Every structure is written in structure tokens, then in C-alpha cells.
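Asker: Okay, handing you the structure first.
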Amino acid sequence: MMDLELPPPGLQSQQDMDLIDILWRQDIDLGVSREVFDFSQRQKDYELEKQKKLEKERQEQLQKEQEKAFFAQLQLDEETGEFLPIQPAQHIQTDTSGSVSYSQVAHIPKQDALYFEDCMQLLAETFPFVDDHEVSSPTFQSLALDIPSHVESSVFTTPDQAQSLDSSLETAMTDLSSIQQDMEQVWQELFSIPELQCLNTENKQQAETTTVPSPEATLTEMDSNYHFYSSIPSLEKEVDSCSPHFLHGFEDSFSSILSTDDASQLNSLDSNPTLNTDFGDEFYSAFLAEPSGGGSMPSSAAISQSLSELLGGPIEGCDLSLCKAFNQKHTEGTVEFNDSDSGISLNTSPSRASPEHSVESSIYGDPPPGFSDSEMEELDSAPGSVKQNGPKAQPTHSSGDTVQPLSPAQGHSAAVHESQCENTTKKEVPVSPGHQKVPFTKDKHSSRLEAHLTRDELRAKALHIPFPVEKIINLPVDDFNEMMSKEQFNEAQLALIRDIRRRGKNKVAAQNCRKRKLENIVELEQDLGHLKDEREKLLREKGENDRNLHLLKRKLSTLYLEVFSMLRDEDGKPYSPSEYSLQQTRDGNVFLVPKSKKPDTKKN
């Protein structure tokens, strides 16, 4: 045996390389890349993906460790569910000497940016809130403890005690100044935070309106400030027994706000007996006491109780109609204010929000749907005629028709109030807000005639065109040219006449077009109805013909069977229907034709 030497697997011959290149070019033409057949390239890609996966896992593990270390420095807030940084315990150094004690602020290193929660905690630790019944500063407590009880009076003060008192006061003043500096520094640090910039403006406004009291004033007013909250009930008790001068102070401040016109109106209120006696007496007549001889004022408790009962109950519409202030009969005696939106006054200069505009809208309300655009413009151009025709739509009633309102204190039942509400009639709405009565007009008839003229008629009348608008629109061309040749017109009149005739002809053409469309629609509807009737008629005839045809077929089959049963062969036997059939020719002859191919036939 001859041993064959095989090439090592790592080495490839030139023929194999050429074959690989040929196959690769074919695969390239088919869309396959060379890396599919290259094992080393695939191995490199696999190792690269493996390294990327390991790097990604390492990054995730590092991120988890960082998060774990971060959350270890935080604590969970049970109220908000947020993670807050753990603050170290702040030790407050206090001076226990017999002079003055003050809480020192713990030093906190300044960071680039502070959290809002850190600042609030710093503020709470630096300036702890005290109760209402505690002294506002520890300095005052120590100062009050240092002063003996027998030295409180200036009569028994010795020179040594006075010197010690002066030294303690100087120490307190220096401590207060240092406290103020520390407070200002802390506030500046707080307001340097971006989240608290919105509070800076409020702090400035408060700094402008408030002042810092001096230490001497604080020491002298300490006792009064200490008992301020506890003295509120006594202050409430003294409100009832305050002097009338205190109450007049509010009236003076109110009168200083008003203008001179309003002040004169207020003075007229005091001098007007109708307003003082009639206005609102139905509302609070239950708790207004009669003026006695001693001139005693009703107690504030009774007034507040009656007022709460009045405001607690609902106000009915009938009660408003019974009130003299809401009754139009007493409008002459009431004083009206400028710019009133109460709905009572209709005089003087009202604002845009006043109910006068709603009154005007009700007088000159929306026109009937039959009005055209030209009539609407004509109504807008002639408001005087509309104003004169406005009260015509309102029914007039005599003074005897109105029911005199009665106060509810006289014991009337609810049914009487309802009947009074139904019988209460409306008065005539005035034409303008400044008039209480409808003005008399002499040219009412002519204004009514002008109110019904169209815009073209008004324009033709203004330009003195001698013939009516209907003739301009409806005349034929020859007659219109002849009529125009008889008169002399300027450019404005000619332009108006041409415009009126053009728009009139367009309007007539549009009407004729709509008319033709309607006629075509009606004609189509009629044709559709006729076609439906004819279709129903044909359907009925078809059904009848089908029934007749079915009856004839049945008769024919009966006759066929009868004739076929009468036929006999040579032996006298009847023919089988499965083997023979009858057929008729055009001349009326009937033949017995076998269904199978047989030459013999018989003639009947």
C-alpha cells in the first residue's frame, strides 16, 4: 500500500482558494456576504458580543451598588412617601452663666445647592417655634430671672443694682443685635435658593410695612404682649359697650372715600323720610323696635339673632313684589345712585353692566322672522320711530287695577300672597332710561310709515328720485329707458337707480330659479308616484297570468293522461307511459312516439 500525504487542515491549496472565490462571487450575486463562510470572522463577532454583554452586566451591577449606597443615606418620610436625606443631630451650645443665655446656631457647611427640605429643617432647628403663652426669647427669661423681686420698683433701686441692671441691659442689647445679624444671614441664605425666590417679594413687602421694635420698647411692652391672646375674650366683651365716637369713626372713613356727589346723595338719604321709613321695612320689621322715650338702642345680640334668622330663610318672589322698594309706584320718592346695578334705579349715568341694557333689549327686541335684511337696516337707521312704537306693545292698565301690597306682619296667608303676585301688573317701560313717562310725539303716524320703508326706498327718498322702486325694478327695458329719458339725474341718482334695478332683477331671477326648481321637484314627485302605481299594476297582472298558466298546465297534464290511458296496442294492452309519449304536430295530428329507438309508430 502506498501512503498518501494529505495537506494539513490549516493550509489550503491554490485550487481550493480559487474554488472558494468562485463560490463566494456566486453567493455575492445571490445576496450572501463572505462572512457567512469565514469561521474566524464569525468567531470575532461572537467574542465581541460576549464582551459587550459582560460590560453591560458590570455596568448594571455598579449602578445597583450606587443606588444601594444612595438609599442608605436617605430615610423614608411616612407622610409624603418621599426619601429625605438623614440629617445629623445638631448640638445646641448654651451658656449656663447667670447673665444671658441664647441658643447658638450650629455651623453647617455651605453647599453649592441646598434642598428645600434641608432649608426648612435648618429654619426649624435655628428658630424653634414657641407656644402662645411662652416668652418669645430666652434673653427675656434670663433677664426676668436675674432681676430680683424687691428691685422691680425704681424707688428701692440702689446704685450698685442700677449699675448691674445697666450692664445686663447692654449685654441684652448686644445679644439682640447679634441675633438680628444671624437672622438676616440665615434669611439671605434661604432666599438664595431658587425654589424660594417667589417668597423674596413678599419678604420685601413685609419689610416695608413692618418695623423692628427697639429693645427698650420690647422690655416695657413685654407684659402686654404676653397677655395679648388671653385678653381677646375681654376685648369681645367690650365691643358691645363701645362709645358712639368709635362707631362714627367708620362712618367718617366711609364718607371720605365717596365723592362730593355721593356725599350729597347720602345726605339726601338722611333727609328723605320715604326712604328711611319705607325701604326694607317688610324685610326686617320683625326685629326693628319702636323708638322709646329714652332713646335706647337695641342690643347687638338681638340684632345679630334677628339678622341670622332673616338671612337663613329663603326670600320669595312675592315678598319682593310686596316690598315697597321693589314696587315701581314709589320710584319718585327714592334717591338713585350713580352706576347702580341693583336693578332699582334707572336714572343717571349707568354702566355697561347695568340692567338698563337688558331693558333696552326688551323694548327694541328681536324683530319678527318675516323682516328682511333691508328692513332690519332701516330699523337700525331710524331708532326714533322704533322707540316711539315700543310702548305700544305693552298693555296699559289703570291705577285701579294694581293691588295694594300689604306687609306680611298683618297675618295674611300664603294663598293671599300668591294671588297678589299673580295680580301684580307691569307698568309701561319708559322709552329712555332718563324718562319716567312716555313722551308725547306729534309725528307718530309719519314715523310709523317710515318704519315700514325698505332701505332702497329710504335711499331713493333721500336722493329725491321721482318714481317708486317697484317701477324701477318691474318695468320692461323699453319702458324703463323711456322713463329715464324724461328725467335728468346726477351721477349719484343714476348709480342708485342702476343698483336698485340690478339687485331687483337678480332677486327676481333668483326667485324664478327657485320657483323652477320647486316645480321640477314637484313634477318628479308626481312622475315617481305614477311609476309606483304602474309597477303595482304590472305586478298584479303578472301574478294573475302566473295563476292562469299554472291552471292551464294542470289541465293539459290531465288531458294527456286521459288520452294516453285510452290507447291500446295490437294485443289490447295499454301503452306504458315510461316507454311511449304523445306528441302533437302543427297541423293538429297526435302521434304516439316511443321513448326508446323503435321504428314502429301508430297514428291515432
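Placement of Cβ uses the backbone N, Cα and C atoms for every residue, glycine included.
Heads up, this one's the original sequence, none of the swaps are in it.
Look at Swiss-Prot and you will find 496-559 tagged as domain 'bZIP'. Record note (Swiss-Prot) on the mutagenesis of S40 to A: Fails to dissociate from KEAP1 after PKC activation.
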Asker: Which of the three DSSP-derived classes (helix, strand, coil) applies to S40 (mutagenesis position)?
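Answerer: It is helical.
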Asker: Tally the residues of the domain 'bZIP' (496-559) by DSSP class, grouping H, G and I as helix, E and B as strand, and everything else as coil.
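Answerer: Summed by class, the stretch gives 64 helix, 0 strand, 0 coil.
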Asker: Across the domain 'bZIP' (496-559), what does the pLDDT come to on average, as a whole number?
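Answerer: Mean per-residue confidence for the domain 'bZIP' (496-559): 94 out of 100.
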